[in-house]
Amino acid sequence: MPAARVEYIAPWWVVWLHSVPHLGLRLQRVDSTFSPGDETYQESLLFLGVLAAIGLGLNLIFLTVYLVCTCCCRRDHTVQTKQQESCCVTWTAVVAGLLCCAAVGVGFYGNSETNDGMHQLIYSLDNANHTFSGMDELVSANTQRMKVDLEQHLARLSEIIAARGDYIQTLKFMQQMAGNVVSQLSGLPVWREVTTQLTKLSHQTAYVEYYRWLSYLLLFILDLVICLVTCLGLARRSKCLLASMLCCGILTLILSWASLAADAAAAVGTSDFCMAPDIYILNNTGSQINSEVTRYYLHCSQSLISPFQQSLTTFQRSLTTMQIQVGGLLQFAVPLFPTAEKDLLGIQLLLNNSEISLHQLTAMLDCRGLHKDYLDALTGICYDGIEGLLFLGLFSLLAALAFSTLTCAGPRAWKYFINRDRDYDDIDDDDPFNPQARRIAAHNPTRGQLHSFCSYSSGLGSQCSLQPPSQTISNAPVSEYMNQAILFGGNPRYENVPLIGRGSPPPTYSPSMRPTYMSVADEHLRHYEFPS
């Protein structure tokens, strides 16, 4: 046996959780000894759930106050303020996403650790149950051999060798030895009730653990989906998606606090058991198994003497005595009574099988096998199980913090979306630099192309007369130039009216540029048609 398995030592987190003050619902101090049937002890575990409920209430109150203050606060939305709000919302979403991913990672580890611990507990319970069942089967089989099978052989031999009184005395002595074996076997504990309870406990533990593991797995997936979809709503500026996911985030926040309450109560209660498991087992098995036997299996120290040693020794001596008697009858009685050989060989085979069963029973009754299962069960529940519960509690706290952060970022993002839409609505639809107008123009093929100040129609006029006019400043109104633009085939909304209004002269060309300009104008005339 490995040295680490010789003695159970409670880990530090068990000692720390056991030292947590146990208070009832009326704030009275409660004994921390593990007693799940005691109402006051149940109230002390329920009080931990009440603390988690208070934390949830304070969290919701804080979020409500924050939402009200954010929605009612009016601020001047300058360009710098909008940039700051956008940056704040972005970084808040990033931090919340990182917290959510970290929480799910911690939760996966804690869920796996708890599941491993529970499976180790179930495996140890099944092994112990198999050992107890094997003990009962061996005791029952040996009792059957001694009381039924051996009696039948002895009865037939008594009829065969009835003429010899000394042989009859040998048979009676063997019958007495068989009675001693049955008496010693009846003194061994019957584990039937223990195996029934262990089977029930194993099945209940497996059932609860499966749905616990599955519930946390679904909660992890829900947290990730809500966090990712909320970040997607922020990125796409979808108010509907953001609002629905924030509502789901509040639900997940409630589930996180509820899981924290369950984890805290389970961790503290299990730590109370793991602090002194021997005492609890001794107090609850006294009516079924002798306390000396229970203590022998729980402690399994070299200083303890096996309570079954005397019974097993008597069993072994009785079998040895009967084998000697059968050997003498085979040697001396068979020559006189040949028909007795079959029954004597049957008794010899029966005694050999009983001796094999005795060795198996001795190995099963030894404390080392069951004590190892006991230590494995404690390791699974007190080390891996409680450690996983602590990580699950940390997951609940991180998830609550992450979704609280997302909920705080929601109203700011909502106001930012509304202000952005309002700024778009304030822009004139006829403004060519309006992004909405540009999108409409891009999807409307019937709308004419945008012409510059030097349009193709003005180029045609320049071809007819290339002499630069006198550079005079015109004081004509803007509408006159707009009408001129219409006559030349342009769009008055897209002409550079301020340039005309300043009285800027048209472009002039030197004699060297005239052939180049005329060739360009001819090429433009081939691609565009103008009204006559």
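Even glycines carry a Cβ here, placed using N, Cα and C.
Per Swiss-Prot, the feature Ca(2+) binding site maps to E113, D116; the stated evidence is experimental evidence. Contacts of E113 (Ca(2+) binding site) defined by a Cβ separation under 8 A and a same-chain sequence distance of 6+ are given as D384, G385, E387, G388, F391, in order along the sequence. Under the DSSP three-state reduction, E113 (Ca(2+) binding site) is assigned to helix.
Mutagenesis annotation in Swiss-Prot: R164 to A, described as Significant decrease in hypo-osmotic solution-induced chloride conductance but no effect on cell membrane localization; the structure shown retains the original residue. R164 (mutagenesis position): 14 other CB atoms within 10 A of its CB, across all protein chains.
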Inter-residue Cα distance where the pair is D116 (Ca(2+) binding site) and R164 (mutagenesis position), in Å:
68
What number of additional C-beta atoms lies within 10 angstroms of the C-beta atom of D116 (Ca(2+) binding site)?
16
